[in-house]
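*Asks:* Quick one: the structure is below, and I'll ask about it shortly.
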Amino acid sequence: MSLVVGQSLGLTLVGDGLSLRNSKINVGKSKFFSVNRRRLARAALVQARPKEDGAAASPSPSSRPASVVQYRRADLADDLQAEARALGRAIDASIYSPELIARKHGSQPFKALRRSLEILGALGGFALKLGIDQKQGNLEKNMKKRAIELRRIFTRLGPTFVKLGQGLSTRPDLCPPDYLEELAELQDALPTFPDAEAFACIERELDLSLETIFSSVSPEPIAAASLGQVYKAQLRYSGQVVAVKVQRPGIEEAIGLDFYLIRGVGKLINKYVDFITTDVLTLIDEFACRVYQELNYVQEAQNARRFKKLYADKADVLVPDIFWDYTSRKVLTMEWVEGTKLNEQLAIESQGLKVLDLVNTGIQCSLRQLLEYGFFHADPHPGNLLATPDGKLAFLDFGMMSETPEEARFAIIGHVVHLVNRDYEAMARDYYALKFLSPDVDVTPIIPALRDFFDDALNYTVSELNFKTLVDGLGAVFYQYPFNVPPYYALILRSLTVLEGLALYADPNFKVLAASYPYFAKRLLTDPNPYLRDALIELLFKDGKFRWNRLENLLQQGSKDRDFSAKDALQPVLKLLLDPNGEELRLLVIKEAVRVSEAIALGTVVDTYNSLPEFLRSLVFNGNGNGPLTMSTAELQSTLELRDQVSRIWGLLQSSESFDPAILQPILQVLQQPEARRLGGRVAGGVGQRLAARFLQQLLRATTPSSAPSP
């Protein structure tokens, strides 16, 4: 659930099928605010401050009107104390435990039976239709229709099944593409609960009257979703405008009962359904654990704080502050963000902003989340990504977060390298490192399936390849074979697919892979991690030959990334070359350095030859007016292209904003090392031998000119 002030409707809350209202009242005049005088008398006015590691406040024009009284940011110690108090209020927050929910709901058989009949009544008819389709051979024909029916059934069954369907929409190893597409459309769409209950919950959770905390609050929720609803309010002590999210009464009880029943179905599937190879019970428990974390709003606040610390250093990214002293396990108070949904193209463009710029910011931030720090926003739907009036991209709603293990981050980048190289055997082996397959699974049958799909997909260039097409194709492979896609990877696919979908509103030709490639190129060129260094070597060398076109393309793409550094690109490569264990690579580099040096020298000769008057060419080059070298036309063109390619690569390095001749100083220091001097000597020796051979050929051509082909 997320907040935004819409450009056309006034106050708008964006999210999953949320209701819209825009009225406001004074707290003191509302019939809902019954002030507990005894509690008010003993309660001091709490000076809640957002957490920001002690940095000075930097009010955002998009979220802090000039009329708002600016608050003084607390120092780190006070801030940690405020967070500790919030944690204390959440000390009794429930943690998902299959044993505890079984003990609790197993002792309430009539309640469990009533809900079971409700679920069976909804899903039983659907299962019967599937059985008839299978018997009549109409499964494929009716798949889209059945997927729509399942989405509607999940919506009717309430929050747990809406969340379950959203989770299934990220699992290509469990659901066919038609079901993935339909379940991804599931939206939270529950009616609001009474405002009196919400206000009572705030007072109960924070142990303060509303009048003490707020000077005004909307009398009705700005939005309502499955787990809670949100009010817009103004803090009394500072005038700060905030969003206050209040948890739906009884939601934890309802979700616990549903997961108790769903686990029972999972046990039956694991025991009796052979064609589903995934451990369904483990999958259910992982998902239930994630939903229970969303029920703890202090956990969500900590997620927001961590996210802000990692990613809000960029000028074009906004993460709202948390007000810890007004936050508990059922109440979350955070900075109000004004903005426009990212799929409202006309509203965004009317402010002089470009949707594609904002989406590209989202893609670059998401790539950093997924592959640098590993802590990422797992629910980037349009309501959680807002365009602020000053052009920033605001991230909201941090209930659903996930983490990418460090080894998986590098494995994903390596997987991209294997894809570019069309090395399908290596791609299949990557699935072990990514934990998609258990070590005892033979990947041999999977390789042809990867080849069949990607050979067709890679007929397009990276800039032409549609990410959703790629995901759908991979999903078909995952569905056919015994894959168990980890939750983090499924959420990665969903995040990037959503971002590409948002971009397609503005530009039907936009491709998220093309926008992502500069980041991958920069990481390959600059990251000193040994795994990525090996991946770079694998990308650039083939059959003992260096692929200069690959390096040129990487530099072209990497230089588009705002964080690209020529210094970072040069030094790790040199260190790799001079590593005591790098003899095999040095042999390849020596061979290539000889080729390049020869190409530069011979290119200079050709340029000199071409600049001479025609009568001098015959005099200088042994009476031959057709060319200076004993080389075929194809060989000469290849040599000159190599020289020009190296020249362009050097130009790309020089054009980097971070390029400074001073970066060569540490490189020269590296070259003073004994191994570097030996390497240089071997290169010089190789160049000398090649040029001597060329010179000897030239002399022989002078005595037997007919034996040498004309260039």
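Keep in mind that glycine also has a Cβ here, set from the backbone N, Cα and C atoms.
Swiss-Prot gives this note for the published mutagenesis A82 to S: In rbd1-5; suppression of bdr1-1 and bdr1-2 bleaching and dwarf phenotypes. Among the features that Swiss-Prot reports, domain 'Protein kinase' is placed at 216-546. The ATP binding site annotation in Swiss-Prot covers I222, A223, A224, A225, S226, L227, G228, Q229, V230, K245 and is backed by sequence analysis. A243 to T appears in Swiss-Prot as a mutagenesis experiment; the accompanying note says: In rbd1-8; suppression of bdr1-1 and bdr1-2 bleaching and dwarf phenotypes. What Swiss-Prot notes for the published mutagenesis of A301 to V is this: In rbd1-3; suppression of bdr1-1 and bdr1-2 bleaching and dwarf phenotypes. Among the mutagenesis entries in Swiss-Prot is P320 to L, noted as: In rbd1-9; suppression of bdr1-1 and bdr1-2 bleaching and dwarf phenotypes. G362 to E appears in Swiss-Prot as a published mutagenesis result, with the remark: In rbd1-11; suppression of bdr1-1 and bdr1-2 bleaching and dwarf phenotypes. The active site, proton acceptor annotation in Swiss-Prot covers D379, and the record cites sequence analysis as its basis.
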*Asks:* Do any of A82, I222, A224, S226, G228, V230 (recorded positions) have a CA within 10 A of A243 (mutagenesis position), and if so which?
*Replies:* I222, V230
*Asks:* So among the recorded positions G228, P320, who's got the most Cβ atoms within 10 Å?
*Replies:* G228
*Asks:* Kindly assign V230 (ATP binding site) to one of the three DSSP-derived states: helix, strand or coil.
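*Replies:* Its secondary structure by DSSP: strand.
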*Asks:* Count, for each of the recorded positions I222, A301, the other C-beta atoms lying within 10 angstroms of its own C-beta, and report the residue with the smallest count.
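*Replies:* Lowest Cβ count within 10 Å among the recorded positions (I222, A301) is A301.
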*Asks:* By the DSSP assignment reduced to helix, strand and coil, which category contains D379 (active site, proton acceptor)?
*Replies:* coil
*Asks:* For A82 (mutagenesis position), what is the secondary structure state per DSSP, taken as helix, strand or coil?
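*Replies:* It is helical.
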*Asks:* Report, in whole Å, the straight Cα-to-Cα distance of A301 (mutagenesis position) from S226 (ATP binding site).
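*Replies:* Here the two Cα atoms are 18 Å apart.
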*Asks:* Tell me, what is the mean pLDDT of the domain 'Protein kinase' (216-546)?
*Replies:* 85
*Asks:* How long is the line from the C-alpha of P320 (mutagenesis position) to the C-alpha of V230 (ATP binding site), rounded to the nearest angstrom?
*Replies:* 15
*Asks:* Cβ atoms within 10 Å, counted per site: which of A82, V230 has the most, among these recorded positions?
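*Replies:* That would be V230, with the most Cβ atoms nearby.
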*Asks:* Among A224, A243, the recorded positions in question, whose Cβ has the most other Cβ atoms within 10 Å in this structure?
*Replies:* A224
*Asks:* What three-state class does DSSP give A301 (mutagenesis position)?
*Replies:* helix
*Asks:* Tell me the Cβ neighbour count for G362 (mutagenesis position), meaning other Cβ atoms within 10 Å of its Cβ, over all protein chains shown.
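*Replies:* I get 26 for this one.
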*Asks:* Given that the record lists I222, A223, A224, A225, S226, L227, G228, Q229, V230, K245 as binding ATP, what is the largest C-alpha to C-alpha distance among them, in Å?
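*Replies:* It comes out at 14 Å between the most distant Cα atoms.
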*Asks:* Three states by DSSP: which one describes A243 (mutagenesis position)?
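*Replies:* DSSP assigns A243 (mutagenesis position) to strand.
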*Asks:* What is the separation, in Å, between the Cα atoms of D379 (active site, proton acceptor) and I222 (ATP binding site)?
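*Replies:* I222 (ATP binding site) has its Cα 20 Å from the Cα of D379 (active site, proton acceptor).
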*Asks:* How big is the gap, in Å, between the Cα of A82 (mutagenesis position) and that of A301 (mutagenesis position), rounded to a whole number?
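*Replies:* Spelling it out, the Cα of A82 (mutagenesis position) and the Cα of A301 (mutagenesis position) are 12 Å apart.
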